[in-house]
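Some features that Swiss-Prot has for this protein:
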type    : residues                               : note
MUTAGEN : LEU50 to Ala                           : Decreased binding of fragment 1-61 to BoNT/B heavy chain
MUTAGEN : PHE54 to Ala                           : No binding of fragment 1-61 to BoNT/B heavy chain
DOMAIN  : 142-261                                : domain 'C2 1'
BINDING : ASP173, ASP179, ASP231, PHE232, ASP233 : Ca(2+) 1 binding site
MUTAGEN : THR202 to Ala                          : Decreased phosphorylation by WNK1
MUTAGEN : ASP231 to Ser                          : Impaired calcium-binding and phosphorylation by WNK1
DOMAIN  : 273-406                                : domain 'C2 2'
BINDING : ASP304, ASP310, ASP364, ASP366         : Ca(2+) 4 binding site
Amino acid sequence: MRNIFKRNQEPIVAPATTTATMPLAPAAPADNSTESTGTGESQEDMFAKLKDKFFNEINKIPLPPWALIAMAVVAGLLLLTCCFCICKKCCCKKKKNKKEKGKGMKNAMNMKDMKGGQDDDDAETGLTEGEGEGEEEKEPENLGKLQFSLDYDFQANQLTVGVLQAAELPALDMGGTSDPYVKVFLLPDKKKKYETKVHRKTLNPAFNETFTFKVPYQELGGKTLVMAIYDFDRFSKHDIIGEVKVPMNTVDLGQPIEEWRDLQGGEKEEPEKLGDICTSLRYVPTAGKLTVCILEAKNLKKMDVGGLSDPYVKIHLMQNGKRLKKKKTTVKKKTLNPYFNESFSFEIPFEQIQKVQVVVTVLDYDKLGKNEAIGKIFVGSNATGTELRHWSDMLANPRRPIAQWHSLKPEEEVDALLGKNK
């Protein structure tokens, strides 16, 4: 480009060289100034040519302008994403190094503690390792206390247990109170259990109830008296508040005893599995007719020596604790899974249906001795759990049989509930 430009400027320089008298020195500045101007113009021309060439090449691409813009935006986003990933990776490395450094310091401190050394923080606060552990230990929970009495009649071989009162019980209900009652039994035999009445909404109940156990004095030393306080809940399992255990071999029964003892945390009782029974209920309001169908039972408790039972079912219609009518099924021999499918009807006017209970008891038939109860349930408006739901479903679906499985409960437990509902 510079050669072309010089060639174009030759006519200007030529006249100066033709004059013999003109000195050659002044011509140099003119040539330099002209040369610098030419260089500036050539750079602008080059940029313009490159620009035109670039746009010409773009125009040759068979894509609309918006597509090219979109491609440029995508390329920019990819570039930004790459930059972000690189920055994040660098930051993560720094954090990881700090974390490893801190972990190493922590391990070093732990090793120091194991060697019996004190770290700087403990030294500043004046705390020793033993003092720190003492602060972490929780204080024993206060579960309240129970007052009871013991009296043994040597002539009658009879132990009388008095459940007098409890105090400072913890609140287990939403209202800040509890509904306590006491279960009394002698270990290792859990079959014979007594229960006090439920005292509503109190943390300091006065029971003042007595219970007797027929036990020879020679056998009494191997037994443990348990008095467990529970919080009654109508719609769920009763929660244990605490218990008092009295090993009878540690008590001098030569004279009556009366004392207070602190309640200890009690273990949740594993309920004895007695089996399940399936019943169907049907009520026709217009006819005032209740039909109870005993369908079947399963997994019944073994009552006979051979590991089986001879089960049958009794049905009692009750009102206010009184038995109005009773029915019973046939006996099924040597089985723990009997199938009955027997129906029984009771005449109950609609205005009385909410005042009655149907008590279902599964018994083991014994030809020689007394028939023993395996388990029991009752349904009615004052029942709880699945029994109450079964009764409610029956009333909500008149003329329609409603079947439901129920877990059998100990006879004493059901009788206690029926007694409270009088």
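Heads up, the Cβ atoms here are built off N, Cα and C, so glycines get one too.
This is the original sequence, none of the listed changes applied.
Within 10 Å of the C-beta atom of ASP304 (Ca(2+) 4 binding site) sit 13 other C-beta atoms, taking all shown protein chains into account.
Working note on the binding-site residues ASP173, ASP179: by count of other C-beta atoms within 10 Å of each C-beta, ASP179 ranks first. In the domain 'C2 1' (142-261), the DSSP tally of helix, strand and coil residues is 7 helix, 65 strand, 48 coil. Secondary structure at ASP310 (Ca(2+) 4 binding site), taken from DSSP and collapsed to helix, strand or coil, is coil. Here the CA atom of ASP231 (mutagenesis position) lies 9 Å from the CA atom of ASP173 (Ca(2+) 1 binding site). ASP179 (Ca(2+) 1 binding site) sits 39 Å from ASP304 (Ca(2+) 4 binding site), taking the C-alpha atoms as the reference points.
Listed in sequence order, the residues of the same chain lying 6 or more apart from ASP310 (Ca(2+) 4 binding site) and placing their CB within less than 8 Å of its CB are MET303, ASP304, VAL331, LYS332, LYS333, LYS334, THR335, ASP364, TYR365, ASP366. Around ASP364 (Ca(2+) 4 binding site), a 10 Å sphere centred on its CB holds 20 further CB atoms from the protein chains shown.
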